[in-house]
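Visitor: Let me give you the structure first, and then I'll get to my questions.
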Amino acid sequence: MEPPGDWGPPPWRSTPKTDVLRLVLYLTFLGAPCYAPALPSCKEDEYPVGSECCPKCSPGYRVKEACGELTGTVCEPCPPGTYIAHLNGLSKCLQCQMCDPAMGLRASRNCSRTENAVCGCSPGHFCIVQDGDHCAACRAYATSSPGQRVQKGGTESQDTLCQNCPPGTFSPNGTLEECQHQTKCSWLVTKAGAGTSSSHWVWWFLSGSLVIVIVCSTVGLIICVKRRKPRGDVVKVIVSVQRKRQEAEGEATVIEALQAPPDVTTVAVEETIPSFTGRSPNH
């Protein structure tokens with residue numbers, strides 16, 4: 001009895017399938033080393049262009065046209081707002097750094113064709129993000145609160161350092177470098193409220209009537225002085241006018257007396273000779 005034809009061994013194929021050949025070829029090419037065309041070895045002041053070396057442009061210039069067999073590199077200056085700091089073979093210049101005032105920045109060194117701008121902090125700000133010699137972001141100085149003193153002022157790299165006032169001292173606005181001592185109460189006054197590190201002692205008189213009496217007395221004195229002052233001034237003026245008038249009249253009298261001619265009256269003098277004739281000395 002012969003076995004059925006389906007039970008026999010599979011027939012042998014001497015030719016491999018097409019898929020197997022493709023796989024072998026793929027693995028062969030995948031493992032093969034890849035060779036790229038070698039770039040020319042150029043000097044430090046040259047840059048490669050294809051298989052040739054061209055001279056680099058100076059700082060502040062870019063390549064406008066690469067060199068040829070008979071021509072050198074054509075360079076042109078960088079436009080405003082751009083720069084190149086080194087010898088280069090670049091076709092475009094680099095954009096200058098912008099210092100944004102909204103970030104508290106200002107240009108500590110302006111941009112030129114050969115140097116990039118360097119940003120620093122605006123006055124009243126300190127740097128919070130440092131990038132080499134360039135500051136990328138700044139922040140405003142902290143403000144000391146009332147009751148604090150400025151222990152150390154802010155710098156371009158450090159914020160303001162604040163410190164609380166010790167007991168018995170105060171700082172009204174936080175801008176003082178040293179806190180002030182609070183006033184001590186005397187026996188005439190009493191403390192209306194406890195002094196804090198941010199406010200001074202508040203003092204009031206013991207009796208409100210004393211304040212009223214002083215104020216009323218002062219106001220009354222001022223009113224009396226103002227009322228009497230004009231009357232006294234009038235009296236002074238009258239007395240002064242009368243005195244001047246009297247002085248003027250006296251001076252006029254003296255002048256008239258000096259200018260008047262002298263009043264001379266001639267009196268005849270009769271000479272009498274005593275007669276002793278006929279009289280004896282006994283009479």
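Glycine is no exception: its Cβ is also placed from the backbone N, Cα and C atoms.
Heads up, this one's the original sequence, none of the swaps are in it.
This is the feature table in Swiss-Prot:
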MUTAGEN   Tyr61 to Ala  Abolishes cis interactions with BTLA
MUTAGEN   Tyr61 to Phe  Does not affect cis interactions with BTLA
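Describe the structural surroundings of these features, if you would.
Guide: Mapped onto three states, the DSSP output places Tyr61 (mutagenesis position) in strand.
Here Tyr61 (mutagenesis position) comes close to Cys75, Glu76, Pro77, Cys78, Ile84, Asn88, Arg113: these same-chain residues lie at least six apart in sequence, with C-beta atoms under 8 angstroms from its C-beta.
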